[in-house]
Amino acid sequence: MIVFISLFTIFLTVLSLLTNNIIVWWSIFLLMTVVFVLLNKSSKSYTSIFNYFVIQESLGLLFLLFSSGLLQFFIILLKIGVAPLHFWIFNVTNNIFNYALMWFLTFQKLPFLTILLQIFWLSSVYILLMGLLICYVQIFVMKSYKNLLIISSTESFNWIVLGLFFSMFNTLYLFVYYFLLMILLISKFSKSSGYNFVNWETALVFLNIPFSVSFFVKIFSLSEIFKFDSFFTLLLLFSMFLSVLAFSFWLINLSMKNNEELSGSNKMNYFIIFPLMVISII
């Protein structure tokens with residue numbers, strides 16, 4: 001079923017690129033909501049399903065009502081959960097775990113991303129940069145492992161959206177690596193073992209260790225943003241220090257507890273995928 005849903009999502013993504021019909025786009029929104037419901041029905045995450053359905057379908061109706069490209073652009077930003085319009089995400093993620101959480105943070109957003117590219121508003125770059133600053137402040141004040149992961153994923157996705165406006169091919173290529181990495185990070189996160197995913201590899205990835213996918217996403221996007229506005233680039237670099245302080249909370253906890261219980265943490269997969277990430281530079 002997962003393979004079928006993944007292929008179906010890729011099909012909807014290609015379809016959204018081939019057409020600019022609003023009715024077709026709205027149909028894609030509806031089908032992606034159905035996909036989310038199917039993935040979470042087996043885990044009985046009814047609260048998350050209800051919240052997601054109400055939010056997405058309400059925004060979908062507003063998307064049909066407003067013919068202005070600018071209003072539709074903001075509606076899609078809100079549907080994806082791009083910062084600073086990500087306030088509704090926590091109402092959905094509270095009751096989803098494992099691969100459903102990974103899907104919601106990554107692949108669920110792919111068809112929306114290609115539609116967003118087609119109705120791009122140039123001045124929205126400043127809104128996305130402001131969203132990054134808000135994410136860094138939120139990361140600094142949060143201490144929940146799961147919420148830190150969600151906010152960090154939202155922040156990384158903002159970088160992906162920024163990069164998409166500058167280079168579509170490079171960003172989609174990095175999105176695939178980002179998707180694979182999130183599979184490794186979130187697959188151990190479940191109701192029965194809520195802290196098993198917090199291992200040294202996870203902490204180092206979110207601290208932007210060189211040659212990790214989050215490192216590449218930020219470097220490529222910063223190099224393009226610097227051509228656009230050097231002041232915001234400098235401000236973002238200073239604000240990134242807040243996220244380092246927040247994720248040091250993970251490092252302190254890891255250094256003070258027995259890590260033998262984290263032995264099944266996919267270490268071999270990390271050693272395999274990290275060298276492959278270097279290829280993305282070439």
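The backbone N, Cα and C atoms fix where each Cβ goes, and this holds for glycine too.
If you look for the noted substitutions, you won't find them, since the model keeps the original residues.
These features come from Swiss-Prot:
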type: VARIANT; residues: V24 to M; note: In strain: PB826
type: VARIANT; residues: W25 to S; note: In strain: ED3101
type: VARIANT; residues: I76 to V; note: In strain: ED3092 and ED3101
type: VARIANT; residues: L85 to F; note: In strain: BW287, EG4181, EG4207A, HK104, HK105, JU403, JU439, JU516, JU793, PB800 and PB826
type: VARIANT; residues: N91 to S; note: In strain: ED3092 and ED3101
type: VARIANT; residues: V125 to A; note: In strain: HK104 and HK105
type: VARIANT; residues: L128 to F; note: In strain: ED3092 and ED3101
type: VARIANT; residues: S190 to L; note: In strain: ED3083
type: VARIANT; residues: G194 to S; note: In strain: BW287, EG4181, EG4207A, HK104, HK105, JU403, JU439, JU516, JU793, PB800 and PB826
type: VARIANT; residues: T202 to I; note: In strain: JU403, JU439, JU516 and JU793
type: VARIANT; residues: A203 to V; note: In strain: BW287, JU403, JU439, JU516, JU793 and PB826
type: VARIANT; residues: I209 to T; note: In strain: JU726
type: VARIANT; residues: L262 to F; note: In strain: EG4181, EG4207A and PB800
type: VARIANT; residues: S265 to N; note: In strain: BW287, ED3033, ED3034, ED3035, ED3037, ED3092, ED3101, EG4181, EG4207A, HK104, HK105, JU403, JU439, JU516, JU725, JU793, PB800, PB826 and VT847
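Long-range Cβ proximity for W25 (variant position), meaning a same-chain Cβ under 8 A and a gap of 6 or more residues, is found for S16, T19, F63, I115. On the backbone, the CA of I76 (variant position) and the CA of V125 (variant position) stand 15 Å apart. Secondary structure at W25 (variant position), taken from DSSP and collapsed to helix, strand or coil, is helix. When the Cα of V24 (variant position) is compared against those of the variant positions L85, V125, L128, the shortest separation belongs to L85. Taking only the Cα positions, the spacing between V125 (variant position) and L85 (variant position) is 14 angstrom. In this structure, L85 (variant position) belongs to neither helix nor strand by DSSP; it is coil. Following the DSSP three-state reduction, the secondary structure of L128 (variant position) is helix. I76 (variant position) falls within a helical segment according to DSSP.
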